[in-house]
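Colleague: Before I ask anything, here is the structure I am working with.
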Amino acid sequence: MSHIPISNTIPTKQTDGNGKANISPDKLDPKVSIDMEAPEFKDFAKTMVDFIAEYLENIRERRVLPEVKPGYLKPLIPDAAPEKPEKWQDVMQDIERVIMPGVTHWHSPKFHAYFPTANSYPAIVADMLSGAIACIGFTWIASPACTELEVVMMDWLGKMLELPAEFLACSGGKGGGVIQGTASESTLVALLGAKAKKLKEVKELHPEWDEHTILGKLVGYCSDQAHSSVERAGLLGGVKLRSVQSENHRMRGAALEKAIEQDVAEGLIPFYAVVTLGTTNSCAFDYLDECGPVGNKHNLWIHVDAAYAGSAFICPEYRHLMKGIESADSFNFNPHKWMLVNFDCSAMWLKDPSWVVNAFNVDPLYLKHDMQGSAPDYRHWQIPLGRRFRALKLWFVLRLYGVENLQAHIRRHCNFAKQFGDLCVADSRFELAAEINMGLVCFRLKGSNERNEALLKRINGRGHIHLVPAKIKDVYFLRMAICSRFTQSEDMEYSWKEVSAAADEMEQEQ
């Protein structure tokens with residue numbers, strides 16, 4: 001064996017480059033702890049729990065949008081990290097001084113932008129435990145509980161939605177679920193699995209074609225209302241994606257088939273289609289029962305993106321919107337949007353994960369273990385290697401709320417949206433821009449896009465509520481999303497009064 005020299009990078013100088021004294025490793029006292037001790041941690045954690053509870057229970061009183069300008073934070077903190085440890089009490093004081101002035105309060109009942117991001121006390125506590133265990137569950141052996149709880153939780157969740165048995169690990173077939181970070185990751189993972197599947201199929205039919213030639217012919221499909229992450233998945237996957245014109249904001253099977261047939265006639269190879277259930281712009285639902293069979297007929301991988309609306313499928317009255325799910329190859333929704341599970345927790349199911357596993361399979365010796373094949377190694381199901389113990393918060397939320405209370409949460413939000421919609425149509429100045437679906441209301445002032453742009457600017461400028469816009473077929477409108485678990489009927493009345501007051505101001509200034 002060749003001689004391996006001992007590292008000579010241990011500092012021997014009395015001072016570093018800045019003139020500060022170096023401490024020789026042999027002079028460090030091993031009995032002196034550099035960590036926060038358990039009693040101090042308990043005091044710190046109890047104080048933080050009190051702060052969190054006070055913050056959330058009184059979040060309604062805070063201005064939903066911060067008034068700071070870019071760069072506000074840097075002058076509030078030192079230019080460099082402290083040489084000596086500070087007191088945790090000082091850190092707590094700086095939360096209000098440094099952090100809170102720049103926070104947009106997503107869990108305020110006055111926050112109506114985007115779609116909700118979930119939050120609950122059980123999920124917060126679960127994240128504390130996950131942080132304490134601090135495992136990186138890329139393989140079964142890296143932390144068996146991390147993998148096995150995820151398998152079971154994905155089956156629990158799939159049963160709550162009444163997904164076909166082929167998607168569930170408990171069915172004994174190929175299928176199973178995995179927790180991804182976001183719906184964007186799920187869309188990309190599905191695309192890469194579909195790409196690998198189609199490459200294999202085409203190579204068997206045309207062994208004379210090289211991979212570059214085949215990839216240049218692949219084309220995928222989505223509605224013109226699909227999320228921007230679908231287009232991004234195509235860019236990252238190095239394939240063409242074609243936008244299919246929607247009908248009343250929804251993709252129809254006939255339009256998808258026409259696009260496929262046109263591309264086949266031009267020598268392209270269709271391989272993948274994303275069907276959106278609950279679009280970001282207006283919460284519209286593609287016709288899965290039409291598009292799925294079309295995709296199956298042409299041997300496309302059908303991926304269903306139900307990032308927001310999927311949570312509602314735990315309620316029987318909304319499951320008709322996922323009619324045709326048996327035709328899908330993969331299905332995704334985000335419990336971290338609407339099911340009271342803190343970010344990040346994006347649930348994805350695959351009928352045949354082997355296409356994804358084989359596409360991502362890089363198997364160095366240091367990641368191998370004796371139990372390979374007996375349980376999933378989730379590193380093969382995702383883009384990154386590392387993964388947190390995310391199943392804990394799903395387990396805590398499902399147990400501590402129960403299905404009935406989660407259903408009640410969804411239904412409350414849907415009723416609040418109807419309440420706001422009723423207030424809107426009762427004012428002759430306003431109109432709905434789309435059908436009210438789930439917890440989203442799309443509305444606008446009658447008249448020009450410019451009037452509505454001015455209205456939104458005025459609403460957000462007042463800072464009492466926060467909305468974002470959307471545009472479909474050159475019609476600009478405002479989106480009122482019900483986002484907070486603290487929302488009450490009175491909050492919807494307050495938000496409507498803010499919208500109405502902003503419109504009043506515009507009229508007075510004309």
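Even glycines carry a Cβ here, placed using N, Cα and C.
No substitution from the list is modelled in this structure, which keeps its original residues.
What Swiss-Prot shows for this protein is this:
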type     : residues                     : note
ACT_SITE : H227                         : active site
BINDING  : T117, H227                   : substrate binding site
BINDING  : A183, S184, H227, D305, N334 : pyridoxal 5'-phosphate binding site
MUTAGEN  : T117 to A                    : Decreased specific activity to L-DOPA. Increased specific activity to 5-HTP. Decreased ligand binding affinity
MUTAGEN  : H227 to W                    : Decreased specific activity to L-DOPA and 5-HTP. Decreased ligand binding affinity
VARIANT  : K197 to N                    : In allele Ddc-R9
VARIANT  : V264 to M                    : In allele Ddc-R11 and allele Ddc-R18
VARIANT  : S428 to F                    : In allele Ddc-R33
Colleague: Nearest by CA distance to S184 (pyridoxal 5'-phosphate binding site): which of the recorded positions is it, out of T117, K197, V264, S428?
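Modeller: Considering only the listed recorded positions, the nearest one is T117.
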Colleague: When you put N334 (pyridoxal 5'-phosphate binding site) at the centre and draw a 10 Å sphere around its Cα, which of the recorded positions T117, K197, H227, V264, S428 have their Cα inside it?
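Modeller: Qualifying among T117, K197, H227, V264, S428: T117.
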Colleague: Which site among A183, V264 has the most other CB atoms no more than 10 Å from its CB, taking these as recorded positions?
Modeller: A183
Colleague: Across all the protein chains here, work out how many other Cβ atoms are within 10 Å of the Cβ of D305 (pyridoxal 5'-phosphate binding site).
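Modeller: Looking across every protein chain shown, the total is 31.
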Colleague: Expressed to the nearest Å, what is the distance separating H227 (mutagenesis position) and D305 (pyridoxal 5'-phosphate binding site) at their Cα atoms?
Modeller: 9
Colleague: Tell me whether A183 (pyridoxal 5'-phosphate binding site) sits in a helix, a strand or coil according to DSSP.
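Modeller: SS state of A183 (pyridoxal 5'-phosphate binding site) = helix.
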Colleague: In terms of DSSP three-state secondary structure, what is the assignment for V264 (variant position)?
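Modeller: Looking at the DSSP assignment, V264 (variant position) belongs to a helix.
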Colleague: Let me check the 10 A CB neighbour count of S184 (pyridoxal 5'-phosphate binding site). How many other CB atoms are there?
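Modeller: By my count, 21.
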Colleague: I'd like to know which of the recorded positions T117, S428 has the most other Cβ atoms within 10 Å of its Cβ.
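Modeller: Of the recorded positions T117, S428, the highest Cβ count within 10 Å belongs to T117.
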Colleague: For a quick check of packing: other C-beta atoms within 10 Å of the C-beta of K197 (variant position), how many?
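Modeller: Looking across every protein chain shown, the total is 21.
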Colleague: On a C-alpha basis, identify the one among T117, A183, D305, S428 that is nearest to V264 (variant position); the candidates are the recorded positions.
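Modeller: Result: the closest of the recorded positions to V264 (variant position) is D305.
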Colleague: Among residues A183, S184, H227, D305, N334 annotated as binding pyridoxal 5'-phosphate, what is the maximum Cα-Cα distance? Answer in Å.
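Modeller: Site span for pyridoxal 5'-phosphate, by Cα atoms: 14 Å.
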Colleague: Among H227, N334, the recorded positions in question, whose Cβ has the most other Cβ atoms within 10 Å in this structure?
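Modeller: Answer by Cβ density within 10 Å: N334.
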Colleague: Using Cα coordinates, what distance in whole Å links K197 (variant position) and D305 (pyridoxal 5'-phosphate binding site)?
Modeller: 20
Colleague: If one measures from the C-alpha of A183 (pyridoxal 5'-phosphate binding site) to the C-alpha of T117 (mutagenesis position), what distance in angstrom results, rounded to a whole number?
Modeller: 13
Colleague: Within the same chain, and leaving aside A183, S184, H227, D305, N334, name every residue whose CB is within 8 angstroms of the centroid of the CB atoms belonging to the recorded pyridoxal 5'-phosphate site, in sequence order.
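Modeller: Other same-chain residues with Cβ inside the cutoff are T182, S186, T187, S229, A307, N332, S346.
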